[in-house]
Structure formats: C-alpha cells, structure tokens
Amino acid sequence: MKKIANYLLIEKTDDRYTISMTPELQDDIGTIGYAEFTDNDHLAVDDIILNLEASKTVMSVLSPLAGAVVERNEAATLTPTLLNSEKAEENWIVVLTDVDQAAFDALEDA
C-alpha cells in the first residue's frame with residue numbers, strides 16, 4: 001500500500017514504512033549534490049529527516065509520520081544523485097517502524 005504526503009511517497013510493507021521522494025519533488029528540486037541525514041533514531045511528525053542541496057534549492061525533508069528509524073539510505077550521503085533515481089531501490093530515504101496505523105491510513109492514497 002502506498003500513501004503520499006508532503007511530496008513524499010510512503011510505502012508500507014508488513015510493519016516497515018519506506019519513505020522516498022515523489023517524481024514531482026525530484027523534478028522540482030533538480031539534481032541533488034549533497035545529502036545529510038539527521039541522527040534521530042525516533043522521528044515525530046515534521047521532524048527533519050534529511051538536509052539536502054540540489055541544483056534548484058536547499059531544503060530540509062520533513063517526516064510525514066512519527067516512528068522509529070530502522071534504516072537510512074546511507075549510500076545517498078556518498079552519492080546524493082541516487083535520490084534522483086527512478087529506481088525505488090536507490091531513491092528511498094528512510095525506513096520507519098512503530099508507526100501509528102491510523103496516522104498512515106489518514107494519508108492520501110498514492
């Protein structure tokens with residue numbers, strides 16, 4: 001099941017929620033040249049997940065859900081352009097667990 005919030009895609013697989021950028025956001029910000037994850041192991045709604053610099057903007061990516069961070073796309077810190085990829089296995093940002101199912105269900109369907 002996929003949901004969308006803040007130009008981010010959230011895909012639920014079992015109890016894991018993978019957050020990635022929508023193609024619209026990727027297009028709007030341009031080529032990403034720098035990406036830095038925050039060290040938070042638990043996120044609240046609107047906490048910063050990732051700071052990035054792209055050809056069209058500098059921005060912070062905010063979490064659409066609260067949950068525990070179990071994985072970060074650390075490869076994106078070495079190769080930030082991975083976040084521009086069309087491939088889901090390359091462009092993901094973080095994986096969360098311990099997410100409130102009702103909060104996920106309340107998001108817009110993708």
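Cβ coordinates come from backbone N, Cα and C, glycine included.
A quick note: this is a predicted structure, and the numbers were derived from the prediction, not measured.
Under the heading domain 'Lipoyl-binding', Swiss-Prot lists 16-97, citing sequence analysis as support.
Record note (Swiss-Prot) on the mutagenesis of Glu24 to Ala: Large decrease in ADP-ribosylation. Following the DSSP three-state reduction, the secondary structure of Glu24 (mutagenesis position) is helix.
Counting Cβ atoms from all protein chains shown, Asp27 (mutagenesis position) has 11 others lying within 10 Å of its own Cβ. Here the residue is the original one, but Swiss-Prot notes a mutagenesis experiment at this spot, Asp27 to Ala: Total loss of ADP-ribosylation.
Looking at Swiss-Prot, the entry for mutagenesis of Asp28 to Ala says: No effect on ADP-ribosylation. Of all Cβ atoms in the protein chains displayed, 14 besides its own lie within 10 Å of the Cβ of Asp28 (mutagenesis position).
Just so you know, the Cβ of Glu53 (mutagenesis position) picks up 15 other Cβ atoms within 10 Å once every protein chain is counted. Where Swiss-Prot documents Glu53 to Gln as a mutagenesis experiment, the accompanying text is: Decrease in lipoylation.
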Quiz item: How many other Cβ atoms are found within 10 Å of the Cβ atom of Glu24 (mutagenesis position), counting all protein chains shown?
Solution: 10
Quiz item: For the domain 'Lipoyl-binding' (16-97), what does DSSP give as the number of helix, strand and coil residues?
Solution: 20 helix, 38 strand, 24 coil
